[in-house]
Each structure stands twice: as structure tokens, then as C-alpha cells.
Amino acid sequence: MSTLIPPPSKKQKKEAQLPREVAIIPKDLPNVSIKFQALDTGDNVGGALRVPGAISEKQLEELLNQLNGTSDDPVPYTFSCTIQGKKASDPVKTIDITDNLYSSLIKPGYNSTEDQITLLYTPRAVFKVKPVTRSSSAIAGHGSTILCSAFAPHTSSRMVTGAGDNTARIWDCDTQTPMHTLKGHYNWVLCVSWSPDGEVIATGSMDNTIRLWDPKSGQCLGDALRGHSKWITSLSWEPIHLVKPGSKPRLASSSKDGTIKIWDTVSRVCQYTMSGHTNSVSCVKWGGQGLLYSGSHDRTVRVWDINSQGRCINILKSHAHWVNHLSLSTDYALRIGAFDHTGKKPSTPEEAQKKALENYEKICKKNGNSEEMMVTASDDYTMFLWNPLKSTKPIARMTGHQKLVNHVAFSPDGRYIVSASFDNSIKLWDGRDGKFISTFRGHVASVYQVAWSSDCRLLVSCSKDTTLKVWDVRTRKLSVDLPGHKDEVYTVDWSVDGKRVCSGGKDKMVRLWTH
């Protein structure tokens, strides 16, 4: 069913007034001198230009496209400016142009109207994702609630789902039919994950085991991986660029039993068991610099060094309740590995490693530093932004949600963070400093998950209210309402090539959405 937006509360009305106060621009604001410089190469475009002091981000984008001769097929850009502190020892700050030049640089005092401002630009993406607008199919097959879903890292033609009927299923999204039913688990399939080379699917179950599958044949690759004493809560693959030559990516699993295990997927042996958490581990992520991050119901996040046999090197303590989820600023690069939006496959393992490392470093560079940032979401209604390689203290405490935060995700370029909460709202935050940007309202029940489009301009959410909604990050508004499911929607994913969105939930139907 289509949902009606509820009337705004007093708090929402107050929040809505804040952006208006920021947007007041002096009438006598003079023109300023700017120049465009490519962030990656340092090349200047067009020399010095005089522009209005209140020029908006969109107008800057139009101007740059004119200078580059791409007005007919405009490229979306992000703009930032580096600010040196008053003392030589002060760190250099990177300020994003998020609204207009005046509110981002001049009003806060970073620049005056007499300065020449160098704007560093970088393309948001090399392609444009269209918002999905319709359900292309509703496919039956699962006999119980669908709990998890994931597109392949290299194509939108293949997708896997896990359900409460003890099976996972691989779907052919081109013909919109089921390909293989993955039978072997004896209880609910709680998590599914594609290896970053697209050659193996891992499933984790409430039967305490993990199984590996061949996505082409649907056959189980050997026996189940056994060792956990309680159910599997999440899975994470070793990034391609860290895999030793001649080896296959290893797999990390987290469990309700409070441990994390590292599995050799060829010999099927558990290499390390990492103990230390005193309660269920809700989420595990394998980072791009040889570290593993885990969030737990013991209210802590732990950082583990895989190169030192899984030794715990940091414990991050700030949350006052369960840690439900965590996301890395490099998640997208780690997911796609050596692929890109075209799905072109490298010809050799060496080429794959090189391309995967390029993808990873490109994301780090876009984010303004070479380190992975991490955001954690909790039952305490808050999130924390961390630089786990530098400090055990958070960069920012992110507050605003009125109920538990269930899901959190960095945008593919690491510039934004989006959070989904049981307070029916989605919030957008700055990925560098954790500052609040906007609230997306429209769902009338708990929001379970969010997924980004690869070009960072759109996101899709799924909710208890039976709908999916597509949001425009630039306008901060609802783009498309997607009714269709007959009950709660628990899982959503957006394919890397941007062509499709998949969803599943309590009505047992897999839905594919396209434009």
C-alpha cells in the first residue's frame, strides 16, 4: 500500500526552521574569485573566475561542466576546499561545499570575499543511476519470511536471498526466475554474502553453521563450516587486494556465541578464533588494511589484527547499549573488489589484485585521507564516528534518533553516512565529521535497512510499513514511493551497476525493481 506522510510534530517543525536560518544570505554579498582544481591530478580548469558569493553547489557543477565541455551530458561533481590552520602545526581541514559558497566557507570564517578560493573537484561517479520506479516482478519460491539478500558484485543478473524456510535461493534477475535452491541448513538462513570475486556464496544460519556454494551450479562446496556454538550473525570476506598470491579469499564469521572465526575457504579449516566479547557479536567487517572490526551486544567495538593471528589491538567503548551494526567508509570498494559498474572481469589474479587495490585507494583518496573511517549504530539511539587506526576515542557522537538505530551505511564515496531507525526516520550525516545534514521522513513504521546507489545520489529504504522508498540525496526529498509488498520488508539491496533493486520480507516474495 502507498503510505501517507504523517503531519509534522513540534520537534520536526523546529528542525525544519534550522536550514532556513542558515540559508539567509546578505543582499550586499560581493562576487568572489574562485578557481577549479582536480583533486586527483591537481590540474586547474579555466583559470580564475568571478562568481556570486552565494553560488550554489549545483551552479558550480553547471559552470564546471561548461568549462569541461560536458554540458550536454553533465557529470555530477563534489566540491571541497582545504583550509590551513592559523599555526603551521595546525592540521589542514577539508571543508565540503554542501549548499552554497557563502554558508560553507564565508559565513563560518574559513574564507573572506577578498580571498581567491581554490575549489577541489572530484566526479561523484563515472555513470548516472536512474531511480527505480516500478516493480518489474514479484517472484514466489521461498516458503517463509525472507531475511537477507545480496546482488553479485559484478552483475545485476544474479542475486541471492536467505529465508526462514532454511534455504537460500539464487535468482536470475534477467528472466526473473529462480535458478537454484541452496538446501543444507537445518534452521533459518540469517545472512548471505558473495565473495568479492563473485565465485562463491557464503550463507550463515541459525543452525550454527556456515555453508559455501557455487553460484553457477548451486552445489554446496563440501561440508558445512562448524565451530560456532550459537547462530551466525554476519559474514565478511577478505578483500581481494589482501589475498596472498595463489590463495582464495578467507571468510570471517561472527556469532551469537560472542566469537569471531576466520575460515580458510579452500581447506575449510578455522584459522583463528577471536574471543574477547562478552556477549553476542552482531556485526563483523573485514577492512582494507588487514584489520577486522566487530560490534557486539557487550556495547563495545573491537579491532583485530589479522596479520598478528587475530590479536585484539583496540577496544572502542562509548555506546551505552548494544551495538547493532557498523559500516566502513570503504565498504563499497571492498564489496566490488576488482569489478566496476561495467562488470568487466580481470583476466588474471594479479590483474584483479591490482584493480582491487586501485578501487580501494581511489575511495580512500576521495574521502580525503588514506584511512578507513567507521561508524557504529546502537540501541542507545546514537551512532559514533571513528578513525580506528588513529584513536580509541570517537571523532563524533551522532544524536537525533528517538529510538534504536538498526542499520547504518557509508555512501560509496565515503562522503555521507545514512542511518535507519525504529523511530520511522532516516538521517543523513557528513561522513568526515559526523555532522547532521538532514532527516528523510515518509515511512510510518520502523525502517529496517537502507542501500545506496553506486553514484551516491540516491538511496532506497525498506520498512515495517510494507513499502520501499527512494530518496534523492541532493534535494533531501522523497523521489519515489514503492508500494507492492503485502507485509513488512526486512531486506533491500541495490545492484552495483545501478539497474535493479531487490527486496524481500514477511510476504515471502522476492521483488525486483527497475526504472
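Every residue, even glycine, has its Cβ placed from backbone N, Cα and C.
At each noted position, the model has the original residue.
Among the mutagenesis results in Swiss-Prot, GLU114 to Asp has the note: Impairs interaction with MDN1. Blocks progression of the nascent pre-60S subunit and subsequent export to the cytoplasm. The residue drawn here is the original one. For GLU114 (mutagenesis position), no same-chain residue 6+ apart in sequence has a C-beta under 8 angstroms from its C-beta. Annotation note: GLU114 (mutagenesis position) sits in a coil segment as assigned by DSSP.
The annotation that Swiss-Prot gives for the mutagenesis experiment GLU114 to Ala reads: Impairs interaction with MDN1.
What Swiss-Prot says about the mutagenesis result for TYR448 to Glu is this: Impairs interaction with NSA2. Take the CB of TYR448 (mutagenesis position) and look out to 10 A: across all protein chains shown you find 21 other CB atoms.
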